[in-house]
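I have placed the structure first, in the form of structure tokens, so that the comments after it can refer back to it.
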Amino acid sequence: MNNIRKTHPLMKIVNSSFIDLPAPSNISSWWNFGSLLGICLVAQILTGLFLAMHYTSDTMTAFSSVTHICRDVNYGWLIRYLHANGASMFFICLFLHVGRGLYYGSYMYLETWNIGVLLLFAVMATAFMGYVLPWGQMSFWGATVITNLLSAIPYIGTNLVEWIWGGFSVDKATLTRFFAFHFILPFIVAALAGVHLLFLHETGSNNPSGLNSDTDKIPFHPYYTIKDILGALIMITALSSLVLFSPDLLGDPDNYIPANPLNTPPHIKPEWYFLFAYAILRSIPNKLGGVLALVLSIAILAIIPLLHTAKQRSMMFRPLSQCLFWILVADLFTLTWIGGQPVEHPFVVIGQLASVIYFMLILLIMPTTSMIENQLLKW
């Protein structure tokens, strides 16, 4: 009798993706983040669904409905904080996943990489719109400031902003449409993640050495299923600790003040996972220039494969590139810190320096260093 796992039309797709999938024998824990992101996405969709059952997307009642969820709904506080901190966990996993791709040269799988960049943009858009929904001070002013950036687009800018707002300011129409988009986007993200996996399975996984691993493959199950479960348990433990011990650690206290268009908060800033891009935006005095730098800070990932000048795929055997990679990581931490600081001396100068270093490293220094390493191989 044939194994149903290998013959059933649906089961054989699952089988070839998660059970009998040939995987390199040497992939490290840095390869766990794909599955962790999948878990995050499912958790966000489920908690979001339950929140949407009690939330009202009206400027008069949005803030109250979130309060109602936390106070009156059974385990509403838990669902709300799992959703809010789940987003932080999602971005931690995303950044580590992208960092892994950069370090080990996974960007050489062009289709997989480009869909990944698209996914990053989609998740960032989803998170931004989700942050607006509780309708606190930071929700309102964050939405106002970020959507206003589009007015820097020549000729159509002002019309575009008013079209997105659905009026002449961020108001009821804006909140309602942001709720609609925030609800639908995660399902688009899930579909894109499916395509991301589809392209990955066309080529198979990369591995730490960056070498072809066709000669040494092992089945995904049980080896990597058990490894992924361990990673998931660690992540769930971290998320649970955050939610149950300090749920507001990563949030902004200003968001516990209902939105007031007549009162601007002293420091308008987005959630921590956008601070690096926000710092790059603020480091350029020109509005349009800042917006372009903001978009390019993420979009630059799409041209990383074109900047690969090394003869080796992975950085595993390239110590100079490794040093530069960790300088880039330190630079991103610096930008994140600066993004949360007020616009005053010395933070402005530090932000400008960190922004220049960020683009210089990616566009010039790292490709040049790779070429130097190619020459060193001959010695």
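The backbone N, Cα and C atoms fix where each Cβ goes, and this holds for glycine too.
Per Swiss-Prot, heme b b562 binding site is recorded for His83, His182, and the stated evidence type is similarity to another entry. In sequence order, Gln44, Thr47, Gly48, Leu51 make up the list of same-chain residues 6 or more apart from His83 (heme b b562 binding site) whose Cβ falls under 8 Å from its Cβ.
The heme b b566 binding site feature in Swiss-Prot is assigned to His97, His196; the stated evidence is similarity to another entry. DSSP gives His97 (heme b b566 binding site) a helix state.
Within the same chain, the residues at least 6 positions away from His201 (ubiquinone binding site) whose Cβ sits under 8 Å from its Cβ are Ser16, Ser17, Leu21, listed in sequence order. Look at Swiss-Prot and you will find His201 tagged as ubiquinone binding site, backed by similarity to another entry.
A natural variant is reported in Swiss-Prot for this position, Ser246 to Phe, and the note states: In strain: Isolate SO-2000/12/21-1. Proximity of Ser246 (variant position) to non-local residues of its own chain (separation of 6 or more, Cβ distance below 8 Å) is seen for none. Secondary structure at Ser246 (variant position), as computed by DSSP, is coil.
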Check: If one measures from the C-alpha of His97 (heme b b566 binding site) to the C-alpha of His182 (heme b b562 binding site), what distance in angstrom results, rounded to a whole number?
Finding: 23
